[in-house]
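The structure appears right after this line, and notes come after that.
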Amino acid sequence: MEEAVESPEVKEFEYFSDAVFIPKDGNTLSVGVIKRIETAVKEGEVVKVVSIVKEIIQNVSRNKIKIAVTGDSGNGMSSFINALRLIGHEEKDSAPTGVVRTTQKPTCYFSSHFPYVELWDLPGLGATAQSVESYLEEMQISIYDLIIIVASEQFSLNHVKLAITMQRMRKRFYVVWTKLDRDLSTSTFPEPQLLQSIQRNIRDSLQKEKVKEHPMFLVSVFKPESHDFPKLRETLQKDLPVIKYHGLVETLYQVCEKTVNERVESIKKSIDEDNLHTEFGISDPGNAIEIRKAFQKTFGLDDISLHLVALEMKNKHFNTSMESQETQRYQQDDWVLARLYRTGTRVGSIGFDYMKCCFTSHHSRCKQQKDILDETAAKAKEVLLKILRLSIPHP
């Protein structure tokens, strides 16, 4: 059964980053959880990262996705919501419709076709002299995950302003043209030509304001199984996981990236101080292969760690040896650095040539060590991002 509820009080939100809002009463991305991820990344415990991310994803999977339906008054937003839910206007839990303004405040509807989704019917824009900016502020548009901009008869300046604001806020949005049945019944053009004309008009209006192209659907609320309605439902079903987890993945990656960068800066200080032996137990600072293996282990990219990640994620893509990658290149280049190192510290070397060789040796050694470190850190970020993306459930 479809359900409708009156607009509840909006929960307080704690702003954590540009990517995601965190409910104050929730623990999905609490400070403690973030610290656990930072510690795991810093210590190279990639398997622990997988475990923590799984916990977070499981918690988020129970969260509702908030979809706001908005547009000018009279565009048929309530009728569109009923058609999207595949219920008639006369049914008990349908959104009220009529020629007068029927939606006075944000109202939430549910549908068995879209579990874990809240469809919010917002009051139409344009019934008063209220600006788009004040309207969006009053509707608290920032709390919604997806905005559906509904238009009919004309794609007005208000619709364009809505799209501009959504792009500026980095909000995902769809454009839906309703009342297509009326257009088809009154137009003298063939149907394909009329559809192209409507699409071109919307696209041109948005392109003039440098709004990137977003999904666009032409529908008739009286034919919820025809025109672009099936395509709209299919697109929405595919987008729901992305909508639900995109901000979360972005935020988690920012945490991981920041932690990796901090670890890199710390190791570079050890390189400058010629202290890799103490910190990593490296016996030969001129041995590029030994250094690379030590750095890979530090970031959890050694074969054993990646094998454990593959088992934990049940994904064979992580079960490939990284220790064997680029080995041949380092074996070819390593003798040059090693020879410089040995020559620079040879007891028999004296005077200016000795000092010059020592400087050259130290400079070359530090440069190669930092190059290896940067390559390993970049690979660590790739692996962490892959873990986050592959952790997202798909329908």
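Backbone N, Cα and C atoms are what each Cβ position is placed from, and that goes for glycine too.
If you check Swiss-Prot, you get these features:
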type: BINDING; residues: 72-79, 97-101, 179-181; note: GTP binding site
type: DOMAIN; residues: 63-239; note: domain 'IRG-type G'
type: MUTAGEN; residues: Met77 to Ala; note: Abolished GTPase activity, preventing ability to mediate host resistance to acute infection by T.gondii
type: MUTAGEN; residues: Lys269 to Ala; note: Abolished polyubiquitination; when associated with A-92, A-314, A-316 and A-379
type: MUTAGEN; residues: Lys314 to Ala; note: Abolished polyubiquitination; when associated with A-92, A-269, A-316 and A-379
type: MUTAGEN; residues: Lys316 to Ala; note: Abolished polyubiquitination; when associated with A-92, A-269, A-314 and A-379
A 10 Å Cα radius around Thr97 (GTP binding site) captures, of the mutagenesis positions Met77, Lys269, Lys314, exactly Met77
Spatially closest candidate among Asp72, Gly76, Ser78, the listed binding-site residues, to Lys269 (mutagenesis position) (Cα to Cα):
Asp72
Hey, of the binding-site residues listed (Gly74, Gly76), which one tops the CB count within 10 A?
Gly76
Please name the residue among the recorded positions Met77, Leu180 whose C-beta has the most neighbouring C-beta atoms within 10 angstroms.
Met77
So, in DSSP terms, is Ser78 (GTP binding site) helix, strand, or coil?
helix
In Å, rounded, how far does the Cα of Met77 (mutagenesis position) sit from the Cα of Leu180 (GTP binding site)?
14
Using CB atoms and a 10 A radius, I'd like the single residue among the binding-site residues Ser78, Thr97 with the highest neighbour count.
Ser78
Could you say whether, by DSSP, Thr97 (GTP binding site) belongs to a helix, a strand or a coil region?
coil
Just jot down the residues in the same chain as Asp72 (GTP binding site), at least 6 apart in sequence, with C-beta under 8 A of its C-beta; none if empty.
Gly124, Leu125, Gly126, Ala151, Ser156, Asn158, His159
Reduced DSSP state (H/G/I helix, E/B strand, rest coil) at Lys314 (mutagenesis position) is coil
